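These come from Swiss-Prot:
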{"type": "DOMAIN", "residues": "284-442", "note": "domain 'SSD'"}
{"type": "MUTAGEN", "residues": "Y234 to A", "note": "Abolished interaction between loop-1 and loop-7"}
{"type": "MUTAGEN", "residues": "D443 to N", "note": "Loss of sterol-dependent ER retention due to loss of interaction with INSIG"}
{"type": "MUTAGEN", "residues": "Y640 to S", "note": "Abolished interaction between loop-1 and loop-7"}
Amino acid sequence: MTLTERLREKISQAFYNHGLLCASYPIPIILFTGLCILACCYPLLKLPLPGTGPVEFSTPVKDYSPPPVDSDHKQGEPSEQPEWYVGAPVAYIQQIFVKSSVSPWHKNLLAVDVFRLPLSRAFQLVEEIRNHVLRDSSGTKSLEEVCLQVTDLLPGLRKLRNLLPEHGCLLLSPGNFWQNDWERFHADPDIIGTIHQHEPKTLQTSATLKDLLFGVPGKYSGVSLYTRKRTVSYTITLVFQRYHAKFLSSLRARLMLLHPSPNCSLRAENLVHVHFKEEIGIAELIPLVTTYIILFAYIYFSTRKIDMVKSKWGLALAAVVTVLSSLLMSVGLCTLFGLTPTLNGGEIFPYLVVVIGLENVLVLTKSVVSTPVDLEVKLRIAQGLSSESWSIMKNVATELGIILIGYFTLVPAIQEFCLFAVVGLVSDFFLQMFFFTTVLSIDIRRMELADLNKRLPPESCLPSAKPVGRPARYERQLAVRPAMPHTITLQPSSFRNLRLPKRLRVIYFLARTRLAQRLIMAGTVVWIGILVYTDPAGLRTYLAAQVTEQSPLGEGSLGPMPVPSGVLPASRPDPAFSIFPPDAPKLPENQTVPGELPEHAAPAEGVHDSRAPEVTWGPEDEELWRRLSFRHWPTLFNYYNITLAKRYISLLPVIPVTLRLNPQEALEGRQPQDGRSAWAPPESLPAGLWEAGPKGPGGTQAHGDITLYKVAALGLAAGIVLVLLLLCLYRVLCPRNYGQPGGGAGRRRRGELPCDDYGYAPPETEIVPLVLRGHLMDIECLASDGMLLVSCCLAGQVCVWDAQTGDCLTRIPRPGSRRDSCGGGAFETQENWERLSDGGKTSPEEPGESPPLRHRPRGPPQPALFGDQPDLTCLIDTNFSVQLPPEPTQPEPRHRAGCGRARDSGYDFSRLVQRVYQEEGLAAVRMPALRPPSPGSPLPQASQEDGAAPEKGSPPLAWAPSTAGSIWSLELQGNLIVVGRSSGRLEVWDAIEGVLCCSNDEVSSGITALVFLDRRIVAARLNGSLDFFSLETHTSLSPLQFRGTPGRGSSPSSSVYSSSNTVACHLTHTVPCAHQKPITALRAAAGRLVTGSQDHTLRVFRLEDSCCLFTLQGHSGAITTVYIDQTMVLASGGQDGAICLWDVLTGSRVSHTFAHRGDVTSLTCTTSCVISSGLDDLINIWDRSTGIKLYSIQQDLGCGASLGVISDNLLVTGGQGCVSFWDLNYGDLLQTVYLGKNSEAQPARQILVLDNAAIVCNFGSELSLVYVPSVLEKLD
C-alpha cells in the first residue's frame, strides 16, 4: 500500500469516526458548536455593525474655518458637503509622528537599546510641546489655552487614573506609562512588562491602552525584543478644542526645526473630518442581506426535490446559519488577532464565504443522501463523510497551499487577504464538520424508514415520482411483482450525469465539480501572479541592488547602479518600499544626507553594521490613524464621558519628527539591570536572530546576505509548494484509470442506490401489450423490415405478422404440413387424418368448404383445432382410485399433433377413440401420428393444395421426419423471405402469399447466417464457405404491396421445386474456403461484408465481387457477434469476452477491451457508445472514442441478450415480464414498463426494435408488441 493510499485510508477512517460521533451525540455537539461560535464572535463587539463605520470628509487646510451651525444650502443647489458637516467638531486631533533609531548599530548593544533611548526622548518632546508659546501682535497663546481640557475619568476606570491625563490638557504619549516622569522610566528594569501590564490576557486586540498612548498599532511601534526592525515609531497626540491656525503652524515649524526629517515629503494640505454614526445604515446592509435571503430560498427550493430530507426549510436555514456563522467567526477571529477587515479583500470576503460555504453544504448533503437508506442514521452519516473525506481534504490542502504561496509574495494586500482566507477556511471547515453534519443527522433521523415505505415500492428504497393516484390493481400487483431486474454498476461520477430535475442537476454539478471553489482558487493564483509580475514591492529592483553590492569586486569597483529618476524619486520615495526592514541598505538615490556617507564608507573598529538604518517616510505615514481601530477615538473620548455619536472630529495633518540617536547615548541611558536580565541574547539562539547578519569582508556584517538568503529560501519553498500543488491537481483531474478501459467501481444493487443515487426515482408503468400467439414451440429467429415481422420457431413454422396491427398475415408450415392462414391457432393437419381414413382419396377441396365426413351438428363454436372432431369428453376417467397396470410411456410432446415431429412410440388411444368415431357416424380412423409407419410402407399423398406435390422425392407429411432440415437463419426484405436451412437449402418465399418463389440446394452444408441486401443474398455455411446469390425479380419490393390481405386457403399453383416466373435466384460467386471453421457471424453494410468464424478471425469482403480485403486477427476465441454500419465502423465480440473495434478502411485494430466473463452475445453501436451483452447477463456501455466503460446494467438470468437501441440516446432492455428504458447519455433509468401478469414469469429472451418506434419482445413461444411510451418520445 502506497503512502497516498495509507493517508487516504486514515483520513477516511477519521471522517467515519467523526460521523459516528456527530450522529450519536447530536445535542451535546450542537451545544459545543454554539458555544464556540459565541466565543469566536465575542470580538465582534469591538467592530462596528455593518453600516455604522465612520464616514470621512476632507477639506483643505488653507483658509479653513469651522462650518457654521445653520449651514443651509439653497434649494436645488448641489452641495459637496455632507449633511453632518455643520458646526464645530468635538475636537481637533494633532498627531506628532516620531520615528527614531539608534545608528550606527554597535556590536555590544543589547536588544533593549533599540527602544529604551527612543522612548526616553518622548519625555523631552512632551516638555517641548508643553512649553511652546505663540507670540504675535495679538499677544501670546500657550497650549493650555487652545487644548481640550478634560476632567475626571469615569468611575469604573480607576486602574487608568495614573496613566491617562486628568484635570488638564488631553495629551497622550508613551511617557504616560510612567506618569510622564523620566526618573521613573529610567528606573524601570522591565519596559516591555510595564507597557503590556494593562493588555488583555487574550491575544492583542484593537483600541487597547497601548494603542491609545502610542497612537499607532502595536505591530508598527517596533517595541519588541524579537523585532528585526531598529526603528521605533510612536505618536504624541494633542487634542485641541478650538482651531488656531497660527499656533499650529508655529508648533509644526518649531518641531521640524528641532528634529528635521530631510527625506520626508508628507503633505500637509487637508483636514480629515470623521463622522461617527449611531444607527445601523439599512442601505449598506441590503446587498449582504439580499445575498443570504437568495441563498436560503435557493437551498430551500432545491431541497424540495430531495425526498430524503424531512424538513426542507430546516435544512435551508441550517445552511444559512452555517454560512453566516462562518462569516461571523472569521471576522471575529481576525479581530482577535488584530486584523481589522477594512481592505478590499475584507469587503468581498462575506460573498466568498457564501460561495464556499454553499458548495460545502451541497457536497455534504449529496454525499449523505446518496447512502443506502436501509442503514442506521449514524452509519449513513459516517459513510457519507467517509466517501467525501479525501475530496474535502484535498480541496482544503490545495486552498491552504495557494494561500501559503500568496503570503510569501511579501505584498501587504495579498498577505492580509491570505490571513483572512486562512481564518475563513478553518472556521468554515469547523462548522461544516460539526454543526451542519449534526443538523443533517437529526433531519435524516426524522425521516423514518416506516415513513419511506409508505411512499416506496417494496422492491426498492427509492421514493416514487408519483406516490399517489395508483390504482388498486397496481397496488395488489406490487406484492407479487419480482424484484427490480437490473443492477446498475456506475463508473465514477466524472464519466456521467444523471437526468435529474434541473435544480438538482445544477446543485450536484456544483457539488461534484466544486466549480466555484476552483474558480476562486484559479482567480487567486492569477491575482497573485499578476501582482508578483508587476512587482509593486520593488522586489526585483531590491534584489538587483543587493547583487550589485555583494559583488566580489568590492563596493568601490562598481559605480552606483543607474536608475531612472522616475523610478525612485528622491523627494517622494515609492511607498511600497516601506515593507522592507529599515536596516536594509537603500540605493544611493534614497540617501539624502551627504554628510553621513563618508562615515558609512569607512567602518570603525567594533561597529557591527556600517550603515545606519535609514528612516524613511512614505505617503502611508500621512494617515497612519487609518490603521487604528475605528473605536480608537470613541474609546478615548468615552473615558471622559464624551460621546462621538452623530458628531465628528477633525484630524489635522501629521507632524513628522525624525530622531537619529547616537549609540553612545544608548549605552549611557541603559539601565544597570539590562545587562543581567533577559535582554541579553541567550547563547542557545543563533546570532542571526539578534544580529543583522554574518560578517562580511573586512569584519563587517553583511545584512543583505540574510535578506537575500531569506528571499531565496522563500522562493524555493514556494516552488516546492507549487510543484506539489500541480501534482495534486493532476491527481484530482486525471483519474487513476485514465486512458484505460473500465473502472474499479464495485457493483451495487439498486437498493443501495437510493433514488438512483441522486434522489430521483424513475417512474413505473404497466401496459397491456399486443400479444402475438401462434407458435407451438420457442421462437428462434426474428426478422423485420419495419412493416412486416417474420418469426420462426423450433418446430420450423414461419409466421408473418403485420408490424403495425399485429395481425398474422400468413403462415409458412414445415414441409409436409398444410399451410393455412392465421385464423386458427395451429396447423389443421387433422384433415390429413380424415383423408387417410377415406382410403387415400385426393379429391381437390375448394377454399372454405367443410370436410365431407362431418355429419354431427355442433353446438357452440369451438377452437379450429377441434372444429371437425367428435366430443371426446366422455373418455376422461375421473376415478383416480383405480390402479391401472403400468405401461411404458414417454413424456408428452410440447407441441400439438401434426406440428412437425412424430413420436417413435407411445400409448395407443385408437381403441378408445374408434368407438366414439363409430357413434358419430365416422369411419374408423388410423392414428398415423401416434403409430409410426414401417419402413418401406407407402404413404398416402396429400393433394397439391396441401403444399406438397405428388412427385418423386417429395417430402413426407408433417408426422414424418423432414428431409428439408430445420431453419437456422432468416432474413426479410420487402415481400420476400430468405430462409437458410440446416440441410444447406436456400429458399425464397413470398411473405404475403406464402408461396415458395425459388430455392437452391446445390450445397449440403448448413446455412448458419444470411445477408439480404439490395437484391443480393450472401449465405454463410457450416463448412466455412460463402455463397453470393443475385436475386432477379420483375416486381417491385416496395412495402406498399403489403396493404392487401391475402385470401385464406390460397396455395401456390406450381411445385415448390420449380422456379417462379417472377423471381429467380442465381449463384454468382462462391468463396469455398472463407474460413477454416464454421462461420458464426455475418454482417454487411457500406458495400462491405464482414464474416466471423470459430477460427478466431474476421474477414472483410467486397460485396460486389466477393473479393477478400482484410483478415482481422485479435481475438483469442471464436467470433460470436459482429457489427458494422454505414460509417464503416466495425466491432466484434468473441467467446473470450473481448470486444474489438476495427478500422475497415485500413484493417487495423483501434481498440481491444475485455468486456464480459464469458461469450459476447450481442453488440451494437451508436454515434457515441458501444453496447455489448454477454453470457454473464451484463450489459456494458462503453465510450466509443476512448474505450472507457461508462456503466453496466446487470440483467436477470436469461435476459442478457435482450437489448435494443431505439435512438442514439435511448436503450431498451428486457427483464422478468418487463422492459426498461435507459438514457444512454446519462446512464439513468427512465422508465420501467411491465407487460401484465401473463409475462411476469417469462424472461424477455430477445428484443427487436422496429422502425415505427415499436418493440418486439420474445417471451418463448409468444411475441409481445410494445410501443415506446410517449414520455420517452418527448425525451428523445
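Quick reminder: no glycine exception, Cβ is built from N, Cα and C everywhere.
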Task = Within 10 Å of the Cβ of D443 (mutagenesis position), how many other Cβ atoms can you find? Include all protein chains, please.
result = 21
Request  = Measuring Cα to Cα, tell me the gap between Y640 (mutagenesis position) and Y234 (mutagenesis position) in whole angstrom.
outcome  = 23
Number of Cβ atoms other than its own within 10 Å, given for Y234 (mutagenesis position) = 28
Request  = Would you count the other CB atoms within 10 A of the CB of Y640 (mutagenesis position), including those on all shown protein chains?
outcome  = 18
Query = What is the separation, in Å, between the Cα atoms of D443 (mutagenesis position) and Y234 (mutagenesis position)?
reply = 56
Query = What three-state class does DSSP give D443 (mutagenesis position)?
reply = helix
Query = Average pLDDT across the domain 'SSD' (284-442)?
reply = 75
Task = Going by DSSP, give the three-state secondary structure for Y640 (mutagenesis position).
result = coil
